[in-house]
Amino acid sequence: MGNSKSGALSKEILEELQLNTKFTEEELSSWYQSFLKECPSGRITRQEFQTIYSKFFPEADPKAYAQHVFRSFDANSDGTLDFKEYVIALHMTSAGKTNQKLEWAFSLYDVDGNGTISKNEVLEIVTAIFKMISPEDTKHLPEDENTPEKRAEKIWGFFGKKDDDKLTEKEFIEGTLANKEILRLIQFEPQKVKEKLKEKKL
């Protein structure tokens, strides 16, 4: 997307990222230098993205979730993210405005990219999320959502869908905005990602 490899971030991309995220010019410029050091080509691969995510969760297995996050931001499906896509991915998974976040969450759950979500797709993402929850934390989850299957069932039940029904983006966003319980169940906001962003160690 037109990222310069000379070591300076283009003014257009800088302005766009400042507009779409809460990051400052200094933060973005600093991350860009680090990004180029790690990825001299100016692009990050699925494997590299997975490795970065793994650093946040040394005691868990974030590979599956990281792959889904990567897929949802790889807009042109070329198997890489440029700096802009990478920063937006980190922003959306750690902060993000609710509506933007829900649009992203829909694309995360729409595993096959066909514009609707099935119950099986919900289970696939929830299973990936559970791999990042420590066994200790899992013990503290309510009885009706302490396994991926139970949580997927609970989410699907909130939307009032039959097992073989599909969920559109409009239904997903409206349903989630109307019910904070769904919002809590569908998202996973890694606190460690937020902490790393604050430390500017990405």
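Backbone N, Cα and C atoms are what each Cβ position is placed from, and that goes for glycine too.
Taken together, the residues in the domain 'EF-hand 1' (24-59) have a mean pLDDT of 87 on the 0 to 100 scale. If you look up Swiss-Prot, you'll see 24-59 marked as domain 'EF-hand 1', on the strength of sequence analysis.
In the three-state DSSP scheme, C39 (mutagenesis position) falls into the coil class. According to Swiss-Prot, the mutagenesis experiment C39 to A carries the annotation: Increases calcium binding affinity at EF-hand 3 domain; induces co-operative calcium binding in non-myristoylated protein.
Annotation for C39 (mutagenesis position): same-chain Cβ neighbours under 8 Å, separated by at least 6 residues, are E48. Quoted from Swiss-Prot for the published mutagenesis C39 to D: Reduces binding affinity for calcium at both EF-hand 2 and EF-hand 3 domains. Abolishes interaction with GRK1.
For P40 to A, Swiss-Prot lists a mutagenesis experiment annotated as follows: Reduces calcium binding affinity.
On its own chain, D74 (Ca(2+) 1 binding site) has R46, T80, L81, E85 as residues at least 6 apart in sequence with a Cβ closer than 8 Å to its own Cβ. Annotated Ca(2+) 1 binding site per Swiss-Prot: D74, N76, D78, T80, E85, in sequence order, evidence recorded as experimental evidence.
Swiss-Prot gives this note for the published mutagenesis E85 to Q: Abolishes binding of calcium to EF-hand 2 domain. Abolishes calcium-dependent inhibition of GRK1.
What Swiss-Prot records for 97-132 is domain 'EF-hand 3', and it gives sequence analysis as the kind of evidence. DSSP assignment over the domain 'EF-hand 3' (97-132) gives 24 helix, 3 strand, 9 coil.
Annotation comment: Swiss-Prot describes D110, D112, N114, T116, E121 as Ca(2+) 2 binding site, evidence class experimental evidence. Counting every protein chain shown, 10 other Cβ atoms lie within 10 Å of the Cβ of N114 (Ca(2+) 2 binding site).
E153 to A appears in Swiss-Prot as a mutagenesis experiment; the accompanying note says: No effect on calcium binding to EF-hand 2 and EF-hand 3 domains. No effect on interaction with GRK1. The Cβ of E153 (mutagenesis position) has no same-chain neighbour under 8 Å that is 6 or more residues away in sequence.
In Swiss-Prot, the entry for mutagenesis P190 to G states: Reduces interaction with GRK1. The structure shown retains the original residue.
The note that Swiss-Prot attaches to the published mutagenesis Q191 to A is: Reduces inhibition of GRK1 activity.
In Swiss-Prot, the entry for mutagenesis K192 to A states: Reduces interaction with GRK1. Reduces inhibition of GRK1 activity. The structure shown retains the original residue.
While the structure shown retains the original residue, Swiss-Prot records the mutagenesis experiment V193 to G with this note: Reduces interaction with GRK1.
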Minimum Cα separation from D110 (Ca(2+) 2 binding site), reported as the residue among recorded positions P40, N76, D78 that achieves it: N76
Between N76 (Ca(2+) 1 binding site) and E121 (Ca(2+) 2 binding site), the C-alpha gap once rounded to whole angstrom: 21
Binding-site residues compared (N76, T80, T116) - highest count of Cβ atoms within 10 Å: T80
Sparsest Cβ surroundings (other CB atoms within 10 Å) among the binding-site residues D110, D112: D112
Candidates D78, D112, N114, T116, E121, namely the binding-site residues, that fall within 10 Å of P40 (mutagenesis position) by Cα distance: none
